[in-house]
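What Swiss-Prot says about this one:
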BINDING   30-33, Lys51, 87-91, Gly415, 481-483, Asp497  ATP binding site
VARIANT   Val124 to Ala  In strain: L2
VARIANT   Ile131 to Val  In strain: L2
VARIANT   Arg132 to Lys  In strain: L2
Amino acid sequence: MVAKNIKYNEEARKKIQKGVKTLAEAVKVTLGPKGRHVVIDKSFGSPQVTKDGVTVAKEVELADKHENMGAQMVKEVASKTADKAGDGTTTATVLAEAIYTEGLRNVTAGANPMDLKRGIDKAVKVVVDQIRKISKPVQHHKEIAQVATISANNDAEIGNLIAEAMEKVGKNGSITVEEAKGFETVLDIVEGMNFNRGYLSSYFATNPETQECVLEDALVLIYDKKISGIKDFLPVLQQVAESGRPLLIIAEDIEGEALATLVVNRIRGGFRVCAVKAPGFGDRRKAMLEDIAILTGGQLISEELGMKLENANLAMLGKAKKVIVSKEDTTIVEGMGEKEALEARCESIKKQIEDSSSDYDKEKLQERLAKLSGGVAVIRVGAATEIEMKEKKDRVDDAQHATIAAVEEGILPGGGTALIRCIPTLEAFLPMLTNEDEQIGARIVLKALSAPLKQIAANAGKEGAIIFQQVMSRSANEGYDALRDAYTDMLEAGILDPAKVTRSALESAASVAGLLLTTEALIAEIPEEKPAAAPAMPGAGMDY
């Protein structure tokens, strides 16, 4: 077993503080409209330029193992906030440092760390309740654009694109961010359900130029097994041919005689048909086929449910206004399923998302929900250089997450103003705490609430304490606009923060800072000293 180095009490806390401060100093310069960039060296390729707090935090690794523990714990604050709300990572880091630094001062002065933590937790609950009270729901396209613009570092182009995407696909829709080939940043909307499986034969294409198969007013056959023989398949094909409507077949696979028959029918100018493989794998495939069945108002023909392909009839088939199949993907537009069944399916998927503990499963469920309920929007980020594109993509990601958070829990006056407006409520709560150290813990949170505003002001070259006093003396929604160096009504000016982001930042910061304050010992491995390399033999330098 490797020997360990142990630090106790005051020495341990000093090491943690140094690690926390080192990481926070690197992250907090990015806060606010006048926040600076951080350039990160990469082992390959060009350096990364970013203003994203969590990206900066993830890159910090300190040489001193004990200091590194403090840095890693605060890194966790940024990561947890990013996971919960997708934005607000810099605010969370600033709050964590403020709570820990002030808490440490009190622990050193003799306060009980456990009581301090209890006081911090109680104060955070009061502030979170107040945040929920003062938040207002997002109602207009304009407000969504404002939230996205602020989160994208005041880039109105990005803000408007995200607002447009949200409007097109709805709050359950999926917005993905990709790198574009050119200079322009553009928005593509894929309406209806789209999955990445194309036709099984190019003979199915109806448009030779685009190489797409377009079926109008189509029937949809959904089967969860392979189709290879034509015998079982023929009865339903004859019924479809008699109906005169085109047919989309989705099955695990279609091969041999069955595929050959469909291709020959297509070449000879028979009824329009297209065959595609089912999307997904395993249990996820079955769930996606059920989604398609509900969307189109058809049935999943499955032998597990006692159904056989040979007994299938027109009533079991789904219906869609339009189906577009390319070489690589399939889009079903305006499936004619029942609205109630579709809503029930969406609610069921939402419940699964809440219950799931796996990030991968959540992501896949979210994709299914988006495809069922709204559609998919793709924002393709373009820029003149790769470095600029990556930096811009980071900002688009932040803005997208902030917008989703705003729709979920509403909006607050931005620029750190909302936390300042919670100070009177917390002051009124203090006398209710009878334990003196718990009261000190609550006062630590009280003081920390002004830290984000002070940091925004400092990054704009102003004195944070003076700006704080000015904002405190003003009415509810009035705050400091660092971009224009003016005091204004933040809601009217469109300087907004999502309530979920502010709440998550405070909760994550207080949680980790509280743990650090109650730490009394640090254990780290003693780094092994590697022997110096032997000097080169004479003549080994090859200097002829």
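Cβ coordinates come from backbone N, Cα and C, glycine included.
What you see is the original sequence, not a version with the noted changes.
Note that the structure is predicted; figures quoted are calculated from it, not measured.
Cα of Ala482 (ATP binding site) to Cα of Val124 (variant position): a span of 26 Å.
Here the C-alpha separation of Lys51 (ATP binding site) and Val124 (variant position) works out to 27 Å.
In this structure, Thr30 is the one among the binding-site residues Thr30, Thr90 with the smallest number of other Cβ atoms inside 10 Å of its Cβ. Checking each of the variant positions Val124, Ile131, Arg132 against Gly32 (ATP binding site) by C-alpha distance, the shortest gap belongs to Ile131. Between the C-alpha atoms of Thr30 (ATP binding site) and Ile131 (variant position), the distance comes to 24 Å. The number of other CB atoms found within 10 A of the CB of Gly88 (ATP binding site), across every protein chain shown, is 32. In this structure, the CA atom of Thr90 (ATP binding site) is 18 Å away from the CA atom of Val124 (variant position). Using Cα positions, the member of the binding-site residues Gly88, Gly415, Asp497 nearest to Arg132 (variant position) is identified as Asp497.
Same-chain residues at least 6 positions away in sequence with a Cβ under 8 Å from that of Asp497 (ATP binding site) are, in sequence order, Gly88, Val147, Ile150, Ile411, Leu412, Pro413, Gly414, Gly415, Ala418. Distance between Cα atoms for Ile131 (variant position) and Val124 (variant position): 10 Å, as a whole number.
Annotation note: Asp497 (ATP binding site) sits in a strand segment as assigned by DSSP.
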